[in-house]
Amino acid sequence: MTCCEGWTSCNGFSLLVLLLLGVVLNAIPLIVSLVEEDQFSQNPISCFEWWFPGIIGAGLMAIPATTMSLTARKRACCNNRTGMFLSSLFSVITVIGALYCMLISIQALLKGPLMCNSPSNSNANCEFSLKNISDIHPESFNLQWFFNDSCAPPTGFNKPTSNDTMASGWRASSFHFDSEENKHRLIHFSVFLGLLLVGILEVLFGLSQIVIGFLGCLCGVSKRRSQIV
């Protein structure tokens, strides 16, 4: 087995695990909404799970590269130069899907759950448009909706000081499922942080398979031993 085949096998199994993890993470808020309200879209935790970053971005778009990487490994049906090339080509789709998953996850972590932005907590306030991704600014990525005691907009006119923010950050360790708001914040933060990590790892494995696939196509794969009768 050449190093290209071994690395392709590693990439294939890693992408398979990340693919399944992305689908499961994306499904968590959908299932919670179904269990709570007996409807999928009546009062969602956030708008962003309906962009399906884990099911489509990290899931469906990673299937071609995952399948070809697993079939291009040693003793598999596509263990040849063509299989290596196709695994590299399909990995481009994986990288695009992973980047989509990352961008949606970053936007979700920036905005917070729907309860923090809309008192009605209704999907009528969801705007499904990719142009919102261009509005991401690093200075606004402070996760105050998660670290503050409450993510509801303040009623007073006093701006929170840095000491108040730090104190709220220390109090965040006392999060429990004692209210619907805390539950939505914890689920939202955990799901989209997990999807962000899944997207980052899929980008790394996808880029590595692009390189390894081209090397395997150029250098060839190990020959199968002829069967002795």
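Residue positions begin at 1 at the first shown residue.
Note: Cβ is positioned from N, Cα and C throughout, glycine not excepted.
Among the mutagenesis results in Swiss-Prot, Asn26 to Leu has the note: Inverts transmembrane topology. The residue drawn here is the original one. Taking Cβ-Cβ distances under 8 Å and a sequence gap of 6 or more within the same chain, the neighbours of Asn26 (mutagenesis position) are Glu49, Phe52, Pro53, Gly54, Ile55, Ala58, Gly59, Val191, Leu195.
The number of other Cβ atoms within 10 Å of the Cβ belonging to Asn80 (mutagenesis position), over all protein chains shown, comes to 15. In Swiss-Prot, a mutagenesis experiment is listed as Asn80 to Gln, annotated with the note No effect on glycosylation upon ceramide treatment.
Under mutagenesis, Swiss-Prot gives Asn132 to Gln with this note: Reduces glycosylation upon ceramide treatment. Abolishes glycosylation upon ceramide treatment; when associated with Q-132 and Q-163.
According to Swiss-Prot, the mutagenesis experiment Asn148 to Gln carries this note: Reduces glycosylation upon ceramide treatment. Abolishes glycosylation upon ceramide treatment; when associated with Q-132 and Q-163. In the three-state DSSP scheme, Asn148 (mutagenesis position) is classed as coil.
Quoted from Swiss-Prot, the note on the mutagenesis of Asn163 to Gln is: Reduces glycosylation upon ceramide treatment. Abolishes glycosylation upon ceramide treatment; when associated with Q-132 and Q-148.
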**Q.** Rounded Cα-Cα span from Asn80 (mutagenesis position) to Asn148 (mutagenesis position), Å
**A.** 55
